Amino acid sequence: MKFTLFCIALAAFLSMGQCNPDFRQIMQQCMETNQVTEADLKEFMASGMQSSAKENLKCYTKCLMEKQGHLTNGQFNAQAMLDTLKNVPQIKDKMDEISSGVNACKDIKGTNDCDTAFKVTMCLKEHKAIPGHH
């Protein structure tokens, strides 16, 4: 899978509508900080984003969520997520379903902040509260 396609898929997965330059930069920073390779991300996406992931991938998810304002001090910020999602034109007609899913995931806590971010992301995926999973 080419990086651009992967970037779009991951961006949609993490609630951004497109892979804009700012988000691409955030992805690169989080990859470097958490020693996650493009191959690691491709493997995770190819496996259907299973809930079993290495700690560095969980921390990569935390990094992305924090930089987007969706995770603060280890707490999922459901309202910030909804504020981001309502600006994605492709999903405006699904906001009721998405809002329900986001709210279902808002109190999830993991064993640490990385685990929390990952569990929230898996919950959002399960509840079809993130673009690209409808």
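Note that Cβ sites are derived from N, Cα and C of the backbone, with glycine treated the same way.
Record note (Swiss-Prot), natural variant Cys7 to Gly: In strain: 357A, 774A and 786A. The unchanged residue is displayed.
According to Swiss-Prot, the natural variant Phe13 to Leu carries the annotation: In strain: 357A, 774A and 786A.
Under natural variants, Swiss-Prot gives Asp22 to Gly with this note: In strain: 868A. The 10 Å shell around the Cβ of Asp22 (variant position) contains 11 further Cβ atoms across the protein chains shown.
Quoted from Swiss-Prot, the note on natural variant Ala39 to Asp is: In strain: 315A, 765A, 822A and 832A. Sequence-distant neighbours of Ala39 (variant position) (same chain, 6+ residues apart, CB-CB distance under 8 A): none.
Secondary structure from DSSP puts Phe44 (variant position) in a helix. When other Cβ atoms within 10 Å of the Cβ of Phe44 (variant position) are tallied across all protein chains shown, the result is 20. Phe44 to Leu appears in Swiss-Prot as a natural variant; the accompanying note says: In strain: 318A, 319A, 399A and 732A.
Long-range neighbours of Lys54 (variant position) (same chain, six or more residues apart, CB within less than 8 Å of its CB): Asp40. Annotation of the natural variant Lys54 to Thr in Swiss-Prot: In strain: 306A, 313A, 358A, 359A, 390A, 773A, 813A and 868A; the original residue is retained in the structure shown.
Here the residue is the original one, while Swiss-Prot reports the natural variant Thr72 to Ile with the comment In strain: 774A and 786A. Classification of Thr72 (variant position) by DSSP places it within a strand. For Thr72 (variant position), the same-chain residues 6+ apart in sequence whose C-beta sits under 8 angstroms from its C-beta are Glu66.
For the recorded site, Gln79 (variant position), the DSSP three-state label reads helix. All protein chains considered, the CB of Gln79 (variant position) has 13 other CB atoms within 10 Å. Swiss-Prot gives this note for the natural variant Gln79 to His: In strain: 774A and 786A.
Around Lys92 (variant position), the same-chain residues at least 6 positions away in sequence with a Cβ under 8 Å from its Cβ are Lys86. For the natural variant Lys92 to Thr, the note given in Swiss-Prot is In strain: 313A, 737A, 820A and 907A.
Variant annotation in Swiss-Prot: Asp115 to His, described as In strain: 307A, 318A, 390A, 705A, 707A, 732A, 736A, 797A and 868A; the structure shown retains the original residue. Here Asp115 (variant position) comes close to Lys58: these same-chain residues lie at least six apart in sequence, with C-beta atoms under 8 angstroms from its C-beta.
Record note (Swiss-Prot), natural variant Glu126 to Asp: In strain: 705A, 740A and 907A. The unchanged residue is displayed. Reduced to three states, the DSSP call for Glu126 (variant position) is helix.
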Rounded to a whole angstrom, what is the C-alpha distance between Gln79 (variant position) and Phe44 (variant position)?
27
